[in-house]
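S.K.: Structure below; questions to follow.
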Amino acid sequence: MDVIKKKHWWQSDALKWSVLGLLGLLVGYLVVLMYAQGEYLFAITTLILSSAGLYIFANRKAYAWRYVYPGMAGMGLFVLFPLVCTIAIAFTNYSSTNQLTFERAQEVLLDRSWQAGKTYNFGLYPAGDEWQLALSDGETGKNYLSDAFKFGGEQKLQLKETTAQPEGERANLRVITQNRQALSDITAILPDGNKVMMSSLRQFSGTQPLYTLDGDGTLTNNQSGVKYRPNNQIGFYQSITADGNWGDEKLSPGYTVTTGWKNFTRVFTDEGIQKPFLAIFVWTVVFSLITVFLTVAVGMVLACLVQWEALRGKAVYRVLLILPYAVPSFISILIFKGLFNQSFGEINMMLSALFGVKPAWFSDPTTARTMLIIVNTWLGYPYMMILCMGLLKAIPDDLYEASAMDGAGPFQNFFKITLPLLIKPLTPLMIASFAFNFNNFVLIQLLTNGGPDRLGTTTPAGYTDLLVNYTYRIAFEGGGGQDFGLAAAIATLIFLLVGALAIVNLKATRMKFD
């Protein structure tokens, strides 16, 4: 007799479809909000990932995809999506001066005003639960007073000329500061019809819009009469001369426009960017190669030593040698920064006492790079040592016994047996280590901050900067403004370079071992 297995209430199809339906409605609501805010890329990404997830978990035929979907969704959200955004920004002029859309930049400019009339001193006086606004003309000595009003929203106050002083004590600067936004929304109308608004914490003045938008999209400065047109090549409203050519004046804020390959060509044509970029690229490759070589060499040698059968206290040595890996890297880096201090660091004190020298670790390019390699080797060798310790267990003892019978010594065993058998399984990990050190942002940022700085460059660049640090400084530390478009272009080039180097290394390794 067949046994029908009873389902629990939480396993019912009705509950499943109800939950999926609610999730679908929530996702649809979020997508509509993103689209309404102009975040089209976020809206499309959310729609694709959510729709795929709902389909996979609702369809029995896609059951196997339930195990793959979380990983693929995570990769798409945290790897592919930022990559696409970075590449998209690289083809724009997006920067600290060009962050807004054209419509928003135009709106900001049209909201600006200028003082076009008299300036009046004002006072704020309590009238029970309400307030009265008093204006005084310093030139004529006339005083004006409003009826009692309450703060809240935009409002127009009709003022009357008066000779009597308002009752109550005049509000101090603290009260005016607390109600500054409400006062800014007030338009005071004088008996002659002139309108004045708050221009400072103690004054009202006549204001007019600074710019007027003409029918052809031209902005006219009402104060100077200069005309401006949107220049979509640079993303700014730019002045135009009498003969219709572009002038020198630009209005901020600018707006974001597509610039094509301009940011990429700047990297290779602007000498102020090209020279530091090429020099930093070479240093980045050299730094990564030397670091990988030294960490593997030190880690492999130490792994062989702690695996030596005749060595006593091997467990203690293993723990001590692995300690640098257990300490968070940023703590070790900051400790080394103090140890390498040129004036008070223990390393310079020791070198001065023994050899009479005090290297300029932070001001000389060569010694600064040497310091970086020393610190990075210290941080990286424990990882390689742990890997080699595990791989050494897989080497048969028969090989060493046979070599001993042939009269081979420790060095011959290492170079003829140990190294060839370890290097092949270590190769993928060495490539991964190379890629990691190629983008080792934290080490440079905490230890040297890219210094010492290079002179004569268009963008901020240092002798110890890696490409990723150079990109960061362009994006967030540029003296002439944050240039996100150029930084995104360099980040895209870094991605292509690291990918190309990894492919070349993998192919070279495959050819070698095939």
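The backbone N, Cα and C atoms fix where each Cβ goes, and this holds for glycine too.
Original residues only.
Per Swiss-Prot, the features are:
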DOMAIN    281-505  domain 'ABC transmembrane type-1'
MUTAGEN   Leu334 to Trp  Ability to transport lactose in a saturable manner
MUTAGEN   Leu372 to Trp  Growth on maltose but not on media containing either maltoheptaose or maltoheptaose plus maltose
MUTAGEN   Asn376 to Lys or His  No growth on maltose
MUTAGEN   Gly380 to Cys or Ser  No growth on maltose
MUTAGEN   Glu401 to Ala, Cys, Lys or Leu  Reduction of transport rate
MUTAGEN   Ser403 to Cys, Asp, Lys or Leu  Reduction of transport rate
MUTAGEN   Gly407 to Ala or Pro  No effect
MUTAGEN   Pro420 to Ala  No effect
S.K.: Give me the Cα-Cα distance between Leu372 (mutagenesis position) and Glu401 (mutagenesis position), rounded to a whole Å.
M.R.: 41
S.K.: Which ones, of the mutagenesis positions Leu334, Asn376, Gly380, Glu401, Ser403, Gly407, have a Cα no more than 10 Å from the Cα of Pro420 (mutagenesis position)?
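M.R.: So the list is empty; none.
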S.K.: Which one is it: of the mutagenesis positions Asn376, Ser403, which Cβ has the fewest other Cβ atoms within 10 Å in this structure?
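M.R.: Fewest other Cβ atoms within 10 Å, among the mutagenesis positions Asn376, Ser403, is found for Ser403.
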S.K.: How far is it from Gly407 (mutagenesis position) to Asn376 (mutagenesis position), counting Cα to Cα, in Å?
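M.R.: Here the two Cα atoms lie 38 Å apart.
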S.K.: Nearest to Gly380 (mutagenesis position) in three-dimensional space, by Cα, is which of the mutagenesis positions Leu334, Glu401, Ser403?
M.R.: Leu334
S.K.: Counting only residues 6+ away in sequence within the same chain, which have a CB under 8 Å from the CB of Leu334 (mutagenesis position)?
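M.R.: When sequence neighbours closer than 6 are ignored, Leu334 (mutagenesis position) has Leu446 within Cβ distance under 8 Å.
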